[in-house]
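The domain 'BRCT 1' annotation in Swiss-Prot covers 101-189. One mutagenesis experiment catalogued in Swiss-Prot, LYS155 to Glu, is accompanied by this note: Impaired interaction with phosphorylated MDC1. Does not affect interaction with phosphorylated TP53BP1. Look at Swiss-Prot and you will find 195-284 tagged as domain 'BRCT 2'. For LYS250 to Glu, Swiss-Prot lists a mutagenesis experiment annotated as follows: Abolished interaction with phosphorylated TP53BP1. Among the mutagenesis entries in Swiss-Prot is LYS250 to Ala, noted as: Abolished interaction with phosphorylated HTATSF1. According to Swiss-Prot, the mutagenesis experiment SER564 to Ala carries this note: Does not affect interaction with MDC1. The domain 'BRCT 5' annotation in Swiss-Prot covers 641-738. What Swiss-Prot says about the mutagenesis result for LYS704 to Ala is this: Decreased interaction with MDC1. Does not affect interaction with phosphorylated HTATSF1. Marked as domain 'BRCT 7' by Swiss-Prot: 1259-1351. Among the mutagenesis entries in Swiss-Prot is SER1273 to Ala, noted as: Decreased interaction with autophosphorylated ATR. Annotation of the published mutagenesis ARG1280 to Gln in Swiss-Prot: Decreased interaction with autophosphorylated ATR; the original residue is retained in the structure shown. LYS1317 to Met appears in Swiss-Prot as a mutagenesis experiment; the accompanying note says: Decreased interaction with autophosphorylated ATR. Looking at Swiss-Prot, you'll find the mutagenesis LYS1317 to Ala noted as follows: Does not affect interaction with phosphorylated HTATSF1.
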Amino acid sequence: MSRNDKEPFFVKFLKSSDNSKCFFKALESIKEFQSEEYLQIITEEEALKIKENDRSLYICDPFSGVVFDHLKKLGCRIVGPQVVIFCMHHQRCVPRAEHPVYNMVMSDVTISCTSLEKEKREEVHKYVQMMGGRVYRDLNVSVTHLIAGEVGSKKYLVAANLKKPILLPSWIKTLWEKSQEKKITRYTDINMEDFKCPIFLGCIICVTGLCGLDRKEVQQLTVKHGGQYMGQLKMNECTHLIVQEPKGQKYECAKRWNVHCVTTQWFFDSIEKGFCQDESIYKTEPRPEAKTMPNSSTPTSQINTIDSRTLSDVSNISNINASCVSESICNSLNSKLEPTLENLENLDVSAFQAPEDLLDGCRIYLCGFSGRKLDKLRRLINSGGGVRFNQLNEDVTHVIVGDYDDELKQFWNKSAHRPHVVGAKWLLECFSKGYMLSEEPYIHANYQPVEIPVSHKPESKAALLKKKNSSFSKKDFAPSEKHEQADEDLLSQYENGSSTVVEAKTSEARPFNDSTHAEPLNDSTHISLQEENQSSVSHCVPDVSTITEEGLFSQKSFLVLGFSNENESNIANIIKENAGKIMSLLSRTVADYAVVPLLGCEVEATVGEVVTNTWLVTCIDYQTLFDPKSNPLFTPVPVMTGMTPLEDCVISFSQCAGAEKESLTFLANLLGASVQEYFVRKSNAKKGMFASTHLILKERGGSKYEAAKKWNLPAVTIAWLLETARTGKRADESHFLIENSTKEERSLETEITNGINLNSDTAEHPGTRLQTHRKTVVTPLDMNRFQSKAFRAVVSQHARQVAASPAVGQPLQKEPSLHLDTPSKFLSKDKLFKPSFDVKDALAALETPGRPSQQKRKPSTPLSEVIVKNLQLALANSSRNAVALSASPQLKEAQSEKEEAPKPLHKVVVCVSKKLSKKQSELNGIAASLGADYRWSFDETVTHFIYQGRPNDTNREYKSVKERGVHIVSEHWLLDCAQECKHLPESLYPHTYNPKMSLDISAVQDGRLCNSRLLSAVSSTKDDEPDPLILEENDVDNMATNNKESAPSNGSGKNDSKGVLTQTLEMRENFQKQLQEIMSATSIVKPQGQRTSLSRSGCNSASSTPDSTRSARSGRSRVLEALRQSRQTVPDVNTEPSQNEQIIWDDPTAREERARLASNLQWPSCPTQYSELQVDIQNLEDSPFQKPLHDSEIAKQAVCDPGNIRVTEAPKHPISEELETPIKDSHLIPTPQAPSIAFPLANPPVAPHPREKIITIEETHEELKKQYIFQLSSLNPQERIDYCHLIEKLGGLVIEKQCFDPTCTHIVVGHPLRNEKYLASVAAGKWVLHRSYLEACRTAGHFVQEEDYEWGSSSILDVLTGINVQQRRLALAAMRWRKKIQQRQESGIVEGAFSGWKVILHVDQSREAGFKRLLQSGGAKVLPGHSVPLFKEATHLFSDLNKLKPDDSGVNIAEAAAQNVYCLRTEYIADYLMQESPPHVENYCLPEAISFIQNNKELGTGLSQKRKAPTEKNKIKRPRVH
């Protein structure tokens, strides 16, 4: 209670009729210590009149009722009478909890939970808090007890190793119940052992390779210790497989299903130690075979342990042989490096009395150990305070090598990072001595850290003390100096007088540990250096003594205010660790910063800046001193207290991380909002997710933002949350939408995340000067983001060096250093190498001499433009771009530097799955070259996850990514994007994509883009085109190409019109050549006047409406599509336009196919105004080289009439400018017509075919009025999202159910499967469609006719060659039953495949619902139960005896068969649907019913009277009887 508070503190006892004796006892005991003037006894009526929290202490008994709920809702401080008695008795303060406290049974207990469902966890938290305990969500040192639902989590393992009690949730429930009954006063009154978490709780254990006795023992012990034993290995059920030897079918399946494969040692160690052990220590993997191949292709001597280094080790080229010592030294060294580890397994770790911080600062990776050895070493590292890494990366400082080192060799070859590679003996010696030993005597011979040569290596302080005794003294290497000098002389021939020392790069790679770093600069190996250059190099290297003493907050003083004592001391320690100074309130010195909580507090002292703990943590995270004004969270946030305007809001954050995200989450919770990590459309109670209402982000982009747009949810800036906090009212979202925010606002918000140094004063903060120095050593290309091309970076770098003034916080350099591309750059694993071109002198020579004031201007003469253009051309020719640039760019006027056009995958962030780790570097490089960003591990910024796997993959990584809703694509998506140099649709590349089963994507993409974008192109080019009503073929081509090129460049295509024209002409020429090739391959005599190239003159007889233009383009694209589908040759993208002659490989097979295609193409001979060209694609089926097509290709094929080409007459009175088209009986929607200029036409004209049927506009409109209600099946998540959005956009509905819904009209199926949803759709006669139907609808812009896209139609089955026999049967069944049932419906009979059936089901309860839905969807009546009276009514009885549980009550099958009921196995239902003629019932009869069937046959009474209904209707219903 602060002194400034005017309001007195009252203790109020709530009197009611239900008060217990304990209530009055508490009142008496408090009177002894508290003055009665501050004690009040209030009635329930008075309590209900309280309208706000008056900061009094309320004593309630019981903890229920209207009054209790009222006070709790107001946030009043409520305790039970037992709390008062306990506190009086133990002289303790009443807890200041934000929640009611009933008693103090758990007053000294702090719990954390693991592996509990959300509801259970919240219940545990509630009871613990009501019993005076504390709850932490994270496991930390303060936690005293862990409540576990099952074993195996990280919390569980840590708590078990720390010997913290791990108990069941029932312990909390029992404590609460006993305390309610007043039977206990402390948690220790109950025996905790009764509630201890069993060792194998939640484990389902299976074994392989064990003998019978061992297997039985494992089974008994598993059940005894709370686990479950399973004889069969079942996917998604078994959690552990105990393996004798790593081989066998169970072992292989377990590995694929991500089941823990462990040794028996894991099982018995867990029982011995009393808790479930970490499975990773006991992994069973086949021992890798020792490789006998040499590490280098260069012949070496027999003893090559030290010489077997690869080129990636060499960063100082002049000292390659510096560490090649004599063989005698090698032998003596090797004898030291091979420690004897036989006794390591039996080592007693507890025997060491080493300090807890012995390995402080060591980041250690263990390589080549397994079993007990690995366990012992891990325990040693943990006890010594070291950080143990599970993955070898550049953060590791020490690698301890054991029996094999294959993984280390790969890392050593790929990475320039050189950790200390030592044997286990070094670790054991450190622990036995009790202090850190020098690594040098223990370094492994094959892994010498040679990026700093041995003779020049900066030594640690420990090494300096022992320098005299070290075998690596300088005189040992005197003979090698001559070789070094020779290398230096040789290298100097290529340096052209360069004064750059290679050690400049080395100084960046490894931090200096001592002031002796300057010594190598005066060494004899650098005699060729000039004197003044030595001084410039030494200027680059800062003094070590200054580095060690300075920190981020050097010379800065701080006041810490408004925090609890614990938090205040933690913050003070952090500031001191970063060289800051903590001031006391009594000090007269003005502090630079006052650190306060996010919501602020009263600061009476005079300070320079008032900042929040968010600012402090962010500065430390980025090691940069930020300007407090750069982010609103860096200064106290004004909040209207007591207001919760966001109570009904569920908020998700995007593009926020670290302290910033934590602060925003705290602020949102304070305002009453719920914050969740996932952005979801619908609530999911099982996963504890609520439907999101708001997305807060910094800039447009990312999967969450796209989802928000799709779902019409507000995506707002952080300012919306701050404004809501300031006013206490929910701010209007429309004023804070991310779309409306300016670029400056967004960039300001993203500065923290991108780590921009906003206020780094170098004079005051030499620590930041060190960072600046390090940046000057590397090349100025943006090596991390990979967003700019190398050649542009060179030119822009030169302009910045000459024209731009130094940025704030960066020191002026006396002389900029050159940036040599050393091997350590271009062999770096994590970076894409881009060569740096030194064109400074060349550009300087081109500058026009002028006055001194003009010298700093950027050269902008036409010659410099030529250089840039030719560099662009060189890069374009060396990479596989989709469209080659012109070989002769025209000289333009000097232009100011423009912003670079975004690359195809701009704003895409990819992450490659661990499953494809071998290809990760390669794929990351490709992504970077396309303008994408990449992440080594998955985080919330990732938009595309690259994965390859099965349709229902159980991989944990895949599952977790799938829940995030990002694009999951195949690696071939990225490869094809690079091939096409464009952003291809992700839906065409699911993670199951197999290129061997598909045709070229580029054909699909081009055709689809042309069709979908043409209309907008026509309508938007009125100013550009002289006459938009008369379009020639080439105009259409140009427009489509222009659209494709301008789409990614955001409208910058106008400036590149010449380049686009050149590209268009080139594309047209390539197409002409390919068309000529096709036509020349055939021996067909050409009609008179027919040409082999596209007509440039065109034809003016095209329709004068935009719609007809679109129709024209659509017809033409279908012809081109047919050509694309028939040829697989792709023109060389590197061919320049000037190269008229191409050297190609003559493929005779391809020539034959082109001839076959040409023979199938029947060109019309009359340029009729409304002629439509259609290609016969059915003959393509005969090709032995046919491959399955993609969905959009199938869609375009199916739109074409598979019949011969027809030429129809133009209608005299077109209605609404739509054409009446002759079609087949299948009622196709009229296909748009192509103009006559699509291909050259010959004379004389061909006579028109007779019309079969005309569809009028009225019929079409009637057809469109029908309902479109879809269900989706066997599609991946990306396709589901895409198609749901498409269907809703076209006016249809989507039912998102796992099971079949009879109200649906269409079901789109990825693959025909024998599952409930598919079979039920077949039985109900629904449209069962291929996904290409939706692609066709997307292209047409409305729902099209279904026949050609139906599973079972020839247009689908003929192009899908990869489906098996069962899938084909299922597909044909769908079409057959749909036609049957539709015919019956047309005749007025509404029924399904099973109409007339009255079924008794005798199946397992878990499967009964599925069978029931299936039968009912086909019109069957399912009778309740299987009692004898029902046999009179029933026609069929289906039973699945094999899968019934033993305790299921039986059914009298013999009695049913006697009453002429078909008693069949359940397989009959699916086969009845799939087979063309109904299957014979005898093949499916249950054993008990076979004799009755045979008797009926002999007597000739195949059917009972109940099956022989006299009506015609029953004859139709029962066509299957034999």
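Glycine is treated like the rest: Cβ placed from N, Cα and C.
Sequence features, as recorded in Swiss-Prot, placed on the structure.
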residue	record	Cβ contacts under 8 Å, 6 or more apart
LYS155	mutagenesis position	SER112, THR114, LEU139, LEU146, ALA148
LYS250	mutagenesis position	CYS206, THR208, LEU233, LEU241
SER564	mutagenesis position	none
LYS704	mutagenesis position	SER652, SER654, PHE679, LEU695, LEU697, GLU940
SER1273	mutagenesis position	ILE1307, VAL1308, VAL1309, GLY1310, LEU1313, ASN1315, LYS1317, TYR1318
ARG1280	mutagenesis position	LEU1272
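Under DSSP, LYS704 (mutagenesis position) is assigned to a helix (H, G or I) in the three-state scheme. Over the domain 'BRCT 7' (1259-1351), the average per-residue pLDDT in this prediction is 87.
Following the DSSP three-state reduction, the secondary structure of LYS1317 (mutagenesis position) is helix. DSSP assigns SER564 (mutagenesis position) to coil in the three-state reduction, placing it in neither a helix nor a strand. Each residue in the domain 'BRCT 1' (101-189) gets a DSSP state, and the totals come to 36 helix, 14 strand, 39 coil. Just so you know, the Cβ of LYS1317 (mutagenesis position) picks up 24 other Cβ atoms within 10 Å once every protein chain is counted. SER1273 (mutagenesis position) carries a strand DSSP state (E or B). Summarised by DSSP class, the composition of the domain 'BRCT 7' (1259-1351) is 40 helix, 15 strand, 38 coil.
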